[in-house]
Amino acid sequence: MTRISHITRNTKETQIELSINLDGTGQADISTGIGFLDHMLTLLTFHSDFDLKIIGHGDHETVGMDPHHLIEDVAIALGKCISEALGNKLGIRRYGSFTIPMDEALVTCDLDISGRPYLVFHADLSGNQKLGGYDTEMTEEFFRALAFNAGITLHLNEHYGQNTHHIIEGMFKSTARALKQAVSIDESKVGEIPSSKGVL
C-alpha cells in the first residue's frame, strides 16, 4: 500500500508545493521563509516518521503583509495531503494520544481520524509574541486548518508552561506522535474500516 500525496495550492496570496509519504522515515525538506514554522514542521516530520516536502511563498515576501496567509495555507495543504494519502482509511488505528514534556511545559494531543473535523484548543498564547517571523497567535489557526482539511477531531491541551516556544513545540511534537499512532496499520484489522458504521 502506497500512502503518498502531492498538492499544489496557488492563490493570489500564496504559492505552495507539498508532498507527503505517511510511511516514510522522518525526512523533511521544508522551506516557507518563516524560520520558526520551518522548525516546527521539521519536528512534526521527524516525530511522525512521515516524509514531508514543502516549498511555500506568500504575500509577506512581496507586499509586506504578515505571514498569516502562508501559515494558514500551509496547514490547509498539509491537511488535504494527509487526507488524500490516507485514502479509504482501511486498517488504520484511527486514534492517537500523546503527551509531551517540553522542559517546563506539558502538552497533550488527542486525535481521531473521524471524518468529523473539530478543534479543541486550550493554551494561553494570547500575548502574541513573534518567534522568527511567526505570530504565536497563528498556532490555533494552523491547527484548525489542519484538522478541518484532514478530517480530524483534534484536541490540544497545554496543561502548564511558561515558555511560549516550548508550549508550541510541545503541540507540534505531540500532534506528530499522535498522528503516527493514528495512521499506523492495525495488523488485526487489515482491510477493515475502523468504525462500527463501516465508514469514516
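Glycine residues also receive a Cβ, built from the backbone N, Cα and C atoms like all the rest.
Nope, none of those substitutions made it into this model, it's the original residues.
Copied over from Swiss-Prot:
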BINDING   Glu13, 39-47, 68-72, Arg94, Arg116, 165-173, 195-197  substrate binding site
BINDING   His39, His69, His165, Glu169  Mn(2+) 1 binding site
BINDING   His68, Glu72, Glu141, His166  Mn(2+) 2 binding site
VARIANT   Ala145 to Val  In strain: IL1403
VARIANT   His159 to Asn  In strain: IL1403
VARIANT   Ser188 to Ala  In strain: IL1403
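Long-range neighbours of Glu169 (Mn(2+) 1 binding site) (same chain, six or more residues apart, CB within less than 8 Å of its CB): Met40, Leu43, Met102. The recorded positions shown are Glu13, Thr42, His159, Ile168, Lys197; of these, the one with its CA atom nearest the CA of Glu141 (Mn(2+) 2 binding site) is Ile168. Taken residue by residue with DSSP, His159 (variant position) is part of a strand.
Between the C-alpha atoms of Leu70 (substrate binding site) and Ala145 (variant position), the distance comes to 12 Å. Contacts of His166 (Mn(2+) 2 binding site) defined by a Cβ separation under 8 A and a same-chain sequence distance of 6+ are given as Met102, Asp103, Glu104, Ala105, in order along the sequence. A 10 Å cutoff on Cβ-Cβ distances gives Leu70 (substrate binding site) a total of 25 other Cβ atoms nearby, all chains included. Annotation: Phe172 carries the greatest number of neighbouring Cβ atoms among the binding-site residues Phe46, Phe172 [cut-off 10 Å, Cβ to Cβ].
Of the listed binding-site residues, namely His68, His165, the sparsest CB environment within 10 A is found at His68.
Nearest to Glu72 (Mn(2+) 2 binding site) in space, judged by Cα atoms and limited to the recorded positions Thr42, Arg116, Ala145, Phe172, Lys197, is Ala145.
All protein chains included, Glu13 (substrate binding site) registers 17 other Cβ atoms within 10 Å of its own Cβ. Glu13 (substrate binding site) is 45 Å away from Ser188 (variant position) when you measure Cα to Cα.
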